[in-house]
Amino acid sequence: MTEDSQRNFRSVYYEKVGFRGVEEKKSLEILLKDDRLDTEKLCTFSQRFPLPSMYRALVWKVLLGILPPHHESHAKVMMYRKEQYLDVLHALKVVRFVSDATPQAEVYLRMYQLESGKLPRSPSFPLEPDDEVFLAIAKAMEEMVEDSVDCYWITRRFVNQLNTKYRDSLPQLPKAFEQYLNLEDGRLLTHLRMCSAAPKLPYDLWFKRCFAGCLPESSLQRVWDKVVSGSCKILVFVAVEILLTFKIKVMALNSAEKITKFLENIPQDSSDAIVSKAIDLWHKHCGTPVHSS
């Protein structure tokens, strides 16, 4: 058996017994040992493979610019990040905007508002649509990231990435969704159009909140690996795969309202399979990233 065929045999075996990521984890550990982390290679890895949960927060912090590439600076930089976090939190407590009883995700929202100069005059003011998006993402992030300082910074930078890097791309995603759904199942798209459901699908939930509150966090984090590392287009393929997975149910519904209501509250037990198939679809239509080196 050649070295390549041995490796392929091992990969297939690992996948069958539930250790699909063994070799990928080793590759990531090699990348993380570099004195200066190669963000391009970390992006490529994250686009190709799911990040092991033990390294996810670290990789996200590097890719979102919370940590610099140089290892020796990490402890000092995180110390500054923590000091800033505690200063902002203290300021909010002084002006009685938050208390120890305030839900953590809402604390993150108020901190973000204060730091971006958008804190309302009173905590009782109704939330803006952008605040609702931040809150949904923060609630999901809480389930993925244990440390509260990490969670705030990752949420903040994740939302900033949506508002800057992806600002022009996100409004194009509904059109791309229809395009790829048509390629995968034209009859399904025709049904949505005949029911006048196509313009009324839960696009805000899918593409503004990035499926926060729609998919369980254990599945969602594999989607967000791709978003953090440079592709918001993965969101399109998750939406397409949701429609393909629940095709029989959707085809049986004959009103836009019923279809939208169902898609806003899809059964959770298929989510892992949906995300895996969505990633395969994304690679099929957009290619698999390869290291430039």
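The backbone N, Cα and C atoms fix where each Cβ goes, and this holds for glycine too.
For all the noted positions, this structure keeps the original residue and models no substitution.
The domain 'Rab-GAP TBC' annotation in Swiss-Prot covers 50-231.
The mutagenesis experiment R96 to A is recorded by Swiss-Prot, whose note states: Decreased interaction with TSC1. Counting only same-chain residues six or more apart in sequence, none has a Cβ lying under 8 angstroms from the Cβ of R96 (mutagenesis position).
One mutagenesis experiment catalogued in Swiss-Prot, L114 to A, is accompanied by this note: Abolished interaction with TSC1. Following the DSSP three-state reduction, the secondary structure of L114 (mutagenesis position) is helix. Note on L114 (mutagenesis position): other Cβ atoms within 10 Å of its Cβ, all shown chains, come to 17.
Among the mutagenesis results in Swiss-Prot, R121 to A has the note: Abolished formation of the TSC-TBC complex; when associated with 81-A--A-84. The residue drawn here is the original one. Classification of R121 (mutagenesis position) by DSSP places it in coil, neither helical nor stranded. In this chain, no residue six or more apart from R121 (mutagenesis position) has a CB-CB distance below 8 Å.
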